Structure formats: structure tokens, C-alpha cells
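A quick write-up on the structure given underneath.
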Amino acid sequence: MEKTCADEFPLTVDSSEKQGVVCIFGTGDFGKSLGLKMLQCGYSVVFGSRNPQVSSLLPRGAEVLCYSEAASRSDVIVLAVHREHYDFLAELADSLKGRVLIDVSNNQKMNQYPESNAEYLAQLVPGAHVVKAFNTISAWALQSGTLDASRQVFVCGNDSKAKDRVMDIARTLGLTPLDQGSLVAAKEIENYPLQLFPMWRFPFYLSSGLCVFFFVYCAIREVIYPYVTGKTDSTYRLVVSIPNRVFPITALTLLALVYLPGILAAILQLYRGTKYRRFPNWLDHWMLCRKQLGLVALGFAFLHAIYTLVIPIRYYVRWRLRNATITQALTNKDSPFSSSTAWLSDSYLALGILGFFLFLLLGITSLPSVSNMVNWREFRFVQSKLGYLTLVLCTAHTLVYGGKRFLSPSILIWSLPSAYILALIIPCTVLVMKFILIMPCIDKTLTRIRQGWERKSKYAQSTLNGKSDI
């Protein structure tokens, strides 16, 4: 016979491990899962229900009573019902006075109501100590015990003692409570579970746009042009050849765009002469998305590496190699060895391998489990110094790939240069601008600005002895 979820966990604990009584209003999925977890951790659980006689599938060892009776059994009450059903609490206002009322509700969409559910609850039951908590934990995670992905619990409330009690409960359940302040923060906490990759949207849209643009650009040069001029069918290039051009171009462009906002911010600070003015919203959001941009770029670099590995087994490549070998045998002609070509080929491969290795290192150090083990200087060294070195290597990899064809007019098709030349525009611009910013005369002033000096401040004169480096 198959065991139920409640049977899979031992719910019997010693009296010395008893934590107290907790009341849960609501017998839905979340209420039952939270009650089961509390029973496992030694709490006595009393459920409050509008129909206690018909409530079923509750954890073994828990009681089910009506709301008023359940409220009288504990001074900590978890409200596991939706906001639409808060009306019954007005009748229990006297019974709930002085009790800790934990609101775990979420809405269907962000900013659905003018005020947060917790603030509305505090207005509805003014005598209770309302605390917002546990709304970022799913019922499935509580029931299955897989809390690794959602272990943090945001807690906010106006009463510090009530918050401390809720945070103690969270720690007993094996969770990590984070104090977010007063109930004013409840709206932000309620919006948090409703967010869908907010910091990934801009990188996703940008990378998608770049991919589409470069794919169409390469298709015009390598598929449409041969068909228009010579009726040659080159559509097979759409599967491997063109994607293997698009992926590295997109990766290099995104990597450059990771460091471009920092340069723009430095230029803006130099122009303003102060760090105490906010950046434009678009630049601020761009800087916040740099980690996501870098990880997306790393993903495209991985795709480029994988696509490159399958090149030798492609039919087109094997056909060209076999055909060239047969032609060479029939004509009895040998191609002379070119030392310069060998240098370019080996340098191109070496730069690509080193660039990809450092790229991978940047991605690893951006993981929270790794970044938490290093201090700020170490993290900045990897992400900034090694990051720019990665950009230099990847840009050099692309330059050497072009080799002698870089400025050759023969590579123009319908006056369109090769796609890799377009890929070099942003990286080279970033590197040139960075080189200018690290010049001592500019870097010294920028450092002072970031340390609090202001060019137009009345204290700036004495700080720089009446002189500026710019």
C-alpha cells in the first residue's frame, strides 16, 4: 500500500522538543504543508477552518477547529487564506487583539491593490501584530523538503518582538529569515514571487535582437547572394555554418556590452565632476544587468565551442577534403607550406582557447556559492582585470581570424563587409575608451571623484590645491 506524504515523515516527538502551539487559518495546500513542516519540527498545530467537520487530508497529529476556537489556542496565528476571504477576521478582531498574525498571502499579479495585503490586514485587525513572512516559500517545497532553491524568508512588521518570534519559527523550520523592516516593505515582498526574471529580460531581448540581425546579415552574404548571382543553393549553411558565425559574434558583442556601461558611467562622472548625481535610468538598469549579460554571452561562447567541435564530421567538410585530395592526386600538384598561415592559424586557435578559458572563469566566479568565498578586491580583480583581459583575447581571436582578409576589397559582397568586422566595432571601441580612462591624468581625477571629491564644491579647491588633473 502506498504511503501518504504524512506517513513518510515521523511526526512523534519527545515532550522536551515541543516548541509551542501555532494556529493556522486555512486548510489549503500551503496551510497543510506548513502545518506538516511545523509538526516535524516539534510544534503543536491547530488548524482553523470555516468547515472543520469536512476538512480532510490534514497532517496526522493536528487539530481542526473553527476560527474562534483555534484562535484561542495560540498567540501565533498563520493566515493562509487569500485576501478576498479576509472579511471573517473583522468578527474576530477582539479575539486577535495582541496576537501575532502572520500573513503568507500573495496576489495574482504585481501591484494588484493600492496597499499590500499585510497593510490591509493591519487596518482590518488593528489590535493584532501583523507580520509578513513565508510568502516566498512554495507549498511543494515545504511538503517535499527540497528547500535549497527557496530557503530565504523575507520578514517585515511594525512590532520588533513579533518579528523576532516569527524569525525564530523560520529558523526552527530550517529557513533563513531576513528582516526587511516595517510593513511598508510588504508590498515589495509580495511582488517578489510574481517577478519573472526581471534582470534577464533586457539581456534576453538584446541577445535575441543581435542573433536575428547577424543571422539575416550572414544569410544575405552566404545564401541569398550566391543564389542571385549564380543560382547556387547554399541553404545548408543555415544549419551549422551561419549559426557558428552568429554565436561567437553575439558572444563577443555581449561581452563588450558588459563593460561598456561602466565606461559610460566613468565618462558621465568626469563630465559632471561628482558622484553624487544619479545615473540615467537606462544606464542604471544596464549596469544592474551586467552579470546576466555576461552569462548569456558565456552561453553563446559555449555554443560556438560545441559547433566548432562538430565541423570535422560535417558532410560538406568531408566532401571538400576528399575532393581536394583527389584533385591534388590527379593534377600531381602540391601546395607549398606557408609559415605565416600556420602562425595565424595557431595564434587564432590559441587566443580562442585562452579567451574561452578566462570567459569560463568569469562565469564560475559570478556564481553566488563562489563569489561569497572571496572578498571584494578579489572579486573585482577577477571580474574587472581578468574580464578586460578576456575581452582583449577574444577580440584578438577575431582579428587574427580575419588575418590578411581584414581590409581586402574582395571580401565585400554587395558592399557588405564580413560579419566578423561588424563584431569588432563595439569591442574595439570599449578597449580604446578603457585605455584612455586608465591614463594617469584621467584615472587620478576619476578616483578622487569616486572618493567623494566634487569639482564645483567649495572644498575642491583645498583638496586639489587649486588644480585639477583635467
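Glycine is no exception: its Cβ is also placed from the backbone N, Cα and C atoms.
Keep in mind the model shows the original residues, not the substituted ones.
According to Swiss-Prot, the feature FAD binding site maps to TRP140, ASP148, GLN269, ARG290, SER366, GLN383, an assignment based on similarity to another entry. Within its own chain, TRP140 (FAD binding site) has SER33 as residues 6 or more apart in sequence whose C-beta sits under 8 angstroms from its own.
Under the three-state DSSP scheme, LEU194 (mutagenesis position) falls in the helix class. The Cβ of LEU194 (mutagenesis position) has 13 other Cβ atoms within 10 Å, all protein chains considered. For the mutagenesis result LEU194 to Ala, the note given in Swiss-Prot is No significant effect on enzyme activity or subcellular location.
Listed in Swiss-Prot as a mutagenesis experiment, LEU196 to Ala is described as follows: No significant effect on enzyme activity or subcellular location. Within the same chain, no residue at least 6 positions away in sequence has its Cβ under 8 Å from that of LEU196 (mutagenesis position).
According to Swiss-Prot, the mutagenesis experiment TRP200 to Ala carries the following note: No significant effect on enzyme activity or subcellular location. Cβ neighbour count for TRP200 (mutagenesis position): 15 (other Cβ atoms within 10 Å of its Cβ, all protein chains included). In the three-state DSSP assignment, the secondary structure recorded for TRP200 (mutagenesis position) is coil.
For TYR217 (Fe(3+) binding site), the number of other Cβ atoms no farther than 10 Å from its own Cβ, over all displayed protein chains, is 19. Annotated Fe(3+) binding site per Swiss-Prot: TYR217, TYR307, in sequence order, evidence recorded as similarity to another entry.
The domain 'Ferric oxidoreductase' annotation in Swiss-Prot covers 249-391.
Annotated heme b binding site per Swiss-Prot: HIS304, HIS397, in sequence order. Sequence-distant neighbours of HIS397 (heme b binding site) (same chain, six or more apart, CB under 8 Å from its CB) are TYR348, LEU351, GLY352, GLY355, listed in sequence order.
It is 18 Å from the Cα atom of HIS304 (heme b binding site) to that of TYR217 (Fe(3+) binding site). The 10 Å shell around the Cβ of HIS304 (heme b binding site) contains 22 further Cβ atoms across the protein chains shown.
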